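Engineer: Would you mind keeping the following structure in view while I ask a few things?
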Amino acid sequence: MTIAIVIGTHGWAAEQLLKTAEMLLGEQENVGWIDFVPGENAETLIEKYNAQLAKLDTTKGVLFLVDTWGGSPFNAASRIVVDKEHYEVIAGVNIPMLVETLMARDDDPSFDELVALAVETGREGVKALKAKPVEKAAPAPAAAAPKAAPTPAKPMGPNDYMVIGLARIDDRLIHGQVATRWTKETNVSRIIVVSDEVAADTVRKTLLTQVAPPGVTAHVVDVAKMIRVYNNPKYAGERVMLLFTNPTDVERLVEGGVKITSVNVGGMAFRQGKTQVNNAVSVDEKDIEAFKKLNARGIELEVRKVSTDPKLKMMDLISKIDK
């Protein structure tokens, strides 16, 4: 049997990618695919991936071909492959990559050879018909900065804290919408995941720090450490994005003295015991209690998956439960 391939994308593109490849090559064996739709999260995707793997022969290894680096299909696949030999994830799947990889499987390459071929053909398959190479000017050498004289310690003022460009509740944490739209539009230099649970999970913590977009660093800390970091003048003026999995952690952070004026609710997946308030957000009694406490502090609670969505008021959605 050949090396197994699983395609994972946002929306329903994965199935169509496979159908396009099969139109060129004929029906393929030992290939699976999963879609990713609103309301799902990494846990849902892991279940979907495992359901596909159960149908495939994984003896020679598994190659996950996903659409975007740091997106939810990538993040879920990364958690599966992290401790398995001959399991790999490649981001940027396109038709040239998929077709060449499927054809190469029939020649019984080694797992590493197939991975290298997939990456190479995916890159080579992206070309412009008429564009000419653009030469980049060499950057001018930077002038040496003058040494600043040491300043005496002083009490922290209102401008001596980090700037919170966005505080967002999204149980998918760093994924496509965060890594692309929100990071650019909020102009942050750091993404900080604030969660006791995630900070204690070494594998998940490591993966999250690897999926930040270019020019942005990612960190995972527990609530207590985030309070200490916020009060450290070393980070004064630095724009950051805070990501949470639930409103309880936000309320704990605010209770600890971190100044948050607005919270964006981007996604809280449905699971048993929760009530769905729209297609992306589900809450239980603990969530509702935390939202009420935040609302009582005068903190804006708005629901949007991406910045171009109209703002919905979280408390209005909660008020409609059981009506």
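Indices start at 1 and increase along the chain as displayed.
Quick reminder: no glycine exception, Cβ is built from N, Cα and C everywhere.
Here the original residues stay in place, and none of the substitutions has been built in.
Quick paste of what Swiss-Prot says about this protein:
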| type | residues | note |
| --- | --- | --- |
| DOMAIN | 2-124 | domain 'PTS EIIA type-4' |
| MUTAGEN | His10 to Glu | Results in the formation of a single complex corresponding to the productive phosphoryl transfer complex |
| ACT_SITE | His10 | active site, tele-phosphohistidine intermediate |
| MUTAGEN | Trp12 to Phe | Slight phosphotransferase activity. Unable to dimerize |
| MUTAGEN | Ser72 to Cys | Slight phosphotransferase activity. Unable to dimerize |
| MUTAGEN | His86 to Asn | Loss of phosphotransferase activity |
| MUTAGEN | Ser110 to Cys | Retains more than 50% of phosphotransferase activity |
| DOMAIN | 157-320 | domain 'PTS EIIB type-4' |
| MUTAGEN | His175 to Cys | Loss of phosphotransferase activity |
| ACT_SITE | His175 | active site, pros-phosphohistidine intermediate |
| MUTAGEN | His219 to Gln | Slight phosphotransferase activity |
Engineer: Can you see whether DSSP assigns His219 (mutagenesis position) to helix, strand or coil?
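Structural biologist: SS state of His219 (mutagenesis position) = strand.
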Engineer: By DSSP, what is the split of the domain 'PTS EIIA type-4' (2-124) into helix, strand and coil residues?
Structural biologist: 60 helix, 21 strand, 42 coil
Engineer: For Ser72 (mutagenesis position), identify the closest of the mutagenesis positions His86, Ser110, His175, His219, judging by Cα separation.
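Structural biologist: Spatially nearest to Ser72 (mutagenesis position) by Cα position is His175.
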Engineer: By a 10 A CB contact count over all chains shown, which of the mutagenesis positions listed here is most packed: Ser72, Ser110?
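Structural biologist: Ranked by Cβ atoms within 10 Å, first place goes to Ser72.
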Engineer: Could you give the Cα-Cα distance between His175 (mutagenesis position) and His219 (mutagenesis position), in whole Å?
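Structural biologist: Per the Cα atoms, His175 (mutagenesis position) and His219 (mutagenesis position) stand 14 Å apart.
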Engineer: Whole-number Å distance between the CA of His219 (mutagenesis position) and the CA of His10 (mutagenesis position)?
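Structural biologist: Given the Cα positions, His219 (mutagenesis position) is 25 Å from His10 (mutagenesis position).
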Engineer: Taking the mutagenesis positions one at a time (His10, His86, His175, His219), which has its Cβ surrounded by the most other Cβ atoms within 10 Å?
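Structural biologist: Per the Cβ count within 10 Å, the most buried is His175.
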Engineer: Would you count the other C-beta atoms found within 10 angstroms of the C-beta of Trp12 (mutagenesis position) for me?
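Structural biologist: Excluding its own Cβ, Trp12 (mutagenesis position) sees 12 Cβ atoms within 10 Å.
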Engineer: Between His10 (mutagenesis position) and His86 (mutagenesis position), how far is it from one CA atom to the other, in Å?
Structural biologist: 24
Engineer: Taking the Cα atoms as reference points, how far is Trp12 (mutagenesis position) from His86 (mutagenesis position) in Å?
Structural biologist: 27
